[in-house]
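> Per Swiss-Prot, ATP binding site is recorded for GLY167, PRO168, PRO169, GLY170, THR171, GLY172, LYS173, SER174. For 2-80, the entry in Swiss-Prot reads domain 'MIT'. Experimental mutagenesis is annotated in Swiss-Prot for GLU228 to Gln, with the remark: Perinuclear localization.
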Amino acid sequence: MTTSTLQKAIDLVTKATEEDKAKNYEEALRLYQHAVEYFLHAIKYEAHSDKAKESIRAKCMQYLDRAEKLKDYLRNKEKHGKKPVKENQSEGKGSDSDSEGDNPEKKKLQEQLMGAVVMEKPNIRWNDVAGLEGAKEALKEAVILPIKFPHLFTGKRTPWRGILLFGPPGTGKSYLAKAVATEANNSTFFSVSSSDLMSKWLGESEKLVKNLFELARQHKPSIIFIDEVDSLCGSRNENESEAARRIKTEFLVQMQGVGNNNDGTLVLGATNIPWVLDSAIRRRFEKRIYIPLPEEAARAQMFRLHLGSTPHNLTDANIHELARKTEGYSGADISIIVRDSLMQPVRKVQSATHFKKVCGPSRTNPSVMIDDLLTPCSPGDPGAIEMTWMDVPGDKLLEPVVCMSDMLRSLATTRPTVNADDLLKVKKFSEDFGQES
């Protein structure tokens with residue numbers, strides 16, 4: 001924002017006052033709240049003298065007080081048929097007697113958060129996750145066992161309530177969370193990001209955090225998965241905004257605060273930069289599991305998983321050679337290599353100048369073999385017909401299978417995305433605070 005922030009706040013308050021006098025209370029409330037945000041920004045970045053700051057702060061309190069009265073009035077309008085609220089008169093104690101379930105604001109926030117509930121299971125099983133056996137066992141211990149054998153977790157033996165998955169990008173942290181959502185059949189799975197919990201309205205973000213945890217407690221057993229948790233819970237410092245500080249405080253209170261019973265609720269966080277997490281947040285993640293770059297055996301399994309049922313002629317020796325050549329690559333990097341190699345046959349079809357007739361399965365009925373399919377070939381090949389892919393009928397193309405040379409070509413053009421410096425930082429964090437997976 002520029003130096004016109006204070007003027008913008010004054011303009012908004014002027015409009016809010018006009019709407020207030022015209023008894024358009026909903027619009028007035030919105031404008032008051034918006035104006036307060038601009039005033040707060042002006043206090044922080046534009047007002048240089050203490051006297052100016054104090055003057056703006058006093059005005060802020062006045063408009064906030066009016067906004068609260070309007071909010072209470074609107075909340076109780078339908079139920080109690082209240083008369084328009086006077087500027088210097090409070091609403092009385094009608095709102096105190098409201099039950100939580102009848103609170104329309106709370107209901108609206110909870111409906112907004114219900115969009116974070118994963119209703120359809122992702123269909124990713126533990127077997128689909130290559131390697132990471134330690135992380136899988138820890139998640140089974142925290143999620144699956146308490147649901148299946150609740151009698152095991154009584155007395156002092158309680159399941160973990162906070163698990164942090166950290167490691168370089170592309171190592172499978174979010175993929176593991178999808179596997180948890182699939183395998184935890186009876187759990188409600190909330191998948192939230194910073195955008196689900198951030199609001200431009202003053203005070204609404206922390207209410208969203210509080211309501212998220214209340215929803216999770218209502219639907220337990222439940223799992224709250226927060227991807228890129230560092231964007232919400234970074235270290236507290238004097239340069240951060242007041243809103244960010246309040247969100248962090250609410251997270252701390254809800255995860256392990258007085259009066260909050262989180263039995264049956266697991267908070268699962270994932271981050272690539274764990275060293276920026278606030279120390280109090282880090283403590284609340286009782287298990288901190290390092291998700292490293294995949295080892296050779298896991299990389300070989302990844303190549304097999306990503307190739308799937310696509311036609312190829314790679315042998316086990318080829319797969320192990322590829323695994324050896326991809327030291328330092330993440331699971332996401334390997335996925336990109338395989339996807340690119342699967343496109344190589346398509347590129348051969350596009351660039352081919354000659355095709356030849358071959359025998360292969362029919363497109364309409366794979367059990368029937370036909371001998372008039374066309375596949376790309378070199379110009380010197382016996383039976384080569386000069387034509388381009390545009391001349392090939394749609395149901396007569398037999399694409400080449402993926403071969404080792406396709407894989408090596410894709411590998412040569414794909415570099416690992418994990419930076420050596422970041423890897424050292426993650427390993428240092430793991431040595432200080434983590435646990436090997």
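Cβ atoms here come from the backbone N, Cα and C positions, even for glycine.
Describe the structural context of these features.
GLY167 (ATP binding site): 28 other CB atoms within 10 A of its CB, across all protein chains.
With a cut-off of 8 Å between CB atoms and residues at least 6 apart in sequence, the same chain places SER193, SER194, ALA270, THR271, ASN272 near GLU228 (mutagenesis position), listed in sequence order. In the three-state DSSP scheme, GLU228 (mutagenesis position) is classed as coil.
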> Starting from the Cβ of PRO169 (ATP binding site), draw a 10 Å sphere and report how many other Cβ atoms land inside it.
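That number is 17.
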> Sorted by position, what residues of the same chain at least six away from GLY170 (ATP binding site) have a C-beta under 8 A from it?
SER330, GLY331, ALA332, ASP333, THR417, VAL418
> How many of the residues that make up the domain 'MIT' (2-80) does DSSP mark as helix, as strand and as coil?
69 helix, 0 strand, 10 coil
> Can you list the residues of the same chain, besides GLY167, PRO168, PRO169, GLY170, THR171, GLY172, LYS173, SER174, whose Cβ falls within 8 Å of the ATP site's Cβ centroid?
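Other same-chain residues with Cβ inside the cutoff are ALA270, ASN272, ILE291, SER330, GLY331, ALA332.
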